[in-house]
Amino acid sequence: MLTYAPLNFIAIGIGATLGAWLRWVLGLRLNGAGWPWGTLTANLVGGYLIGVMVALIASHPEWPAWIRLAAVTGFLGGLTTFSTFSAETVDMLERGVYATAAAYAGASLAGSLAMTGLGLATVRLLLR
């Protein structure tokens, strides 16, 4: 059972800070005028890592809650960003680059789902 224990708050805060910093760096390094590669990268990597974490947590029920909270709620919550993806897609639509917006939205959604499945499959294969 999850509680409002101080360790849980600290774990989420540290994880979220690290995830947000990584997303910020990816945006600075990779986002271009025509395509937000940094956001897409953050969401695809985050999708893969959430798959990995879900599989690992399922195979290790003895792990304390703060580990899941730090990794999933904190780090991956800070790394991935549905709101920035949405804003970037709407910006493309407002600029009239409809094909680019559709490609970006499709790549983000399908790619994130595929990467999550790949993360799950990776851990399941390694744990055999």
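Every residue, even glycine, has its Cβ placed from backbone N, Cα and C.
Counting every protein chain shown, 25 other Cβ atoms lie within 10 Å of the Cβ of N43 (mutagenesis position). As a published mutagenesis entry, N43 to D appears in Swiss-Prot alongside the note: Supports robust fluoride-selective efflux at pH 7. Efflux falls when increasing pH and is extinguished at pH 9.
Long-range C-beta contacts of Y104 (fluoride 2 binding site), restricted to its own chain and to partners at least six residues apart, with a cutoff below 8 Å, comprise W35, P36, L40, E88, T89, M92. Taken from Swiss-Prot, the feature fluoride 2 binding site covers N43, Y104, S108.
Per Swiss-Prot, the feature fluoride 1 binding site maps to N43, S112; the stated evidence is experimental evidence.
Annotation comment: Swiss-Prot describes G77, T80 as Na(+) binding site, evidence class experimental evidence. The Cβ of T80 (Na(+) binding site) has 22 other Cβ atoms within 10 Å, all protein chains considered. According to its DSSP assignment, T80 (Na(+) binding site) is coil.
Under its mutagenesis entries, Swiss-Prot includes F82 to I with the note: Fluoride efflux is 3 orders of magnitude slower than for wild-type. Listed in sequence order, the residues of the same chain lying 6 or more apart from F82 (mutagenesis position) and placing their CB within less than 8 Å of its CB: none are present.
Looking at Swiss-Prot, the entry for mutagenesis of F85 to I says: Fluoride efflux is 2 orders of magnitude slower than for wild-type. Annotation note: F85 (mutagenesis position) sits in a helical segment as assigned by DSSP.
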Measuring Cα to Cα, tell me the gap between N43 (mutagenesis position) and S112 (fluoride 1 binding site) in whole angstrom.
6
Which whole-number value in Å describes the distance between the Cα atoms of F85 (mutagenesis position) and G77 (Na(+) binding site)?
14
What other residues of the same chain, not counting N43, Y104, S108, have a CB atom within 8 A of the CB centroid of the fluoride 2 site?
P36, T39, L40, L44, F85, E88, T89, A105, A107, L109, G111, S112
List the same-chain residues at least 6 positions away in sequence whose Cβ sits under 8 Å from the Cβ of S108 (fluoride 2 binding site), in sequence order, or say none.
T39, L40, N43, F85, T89
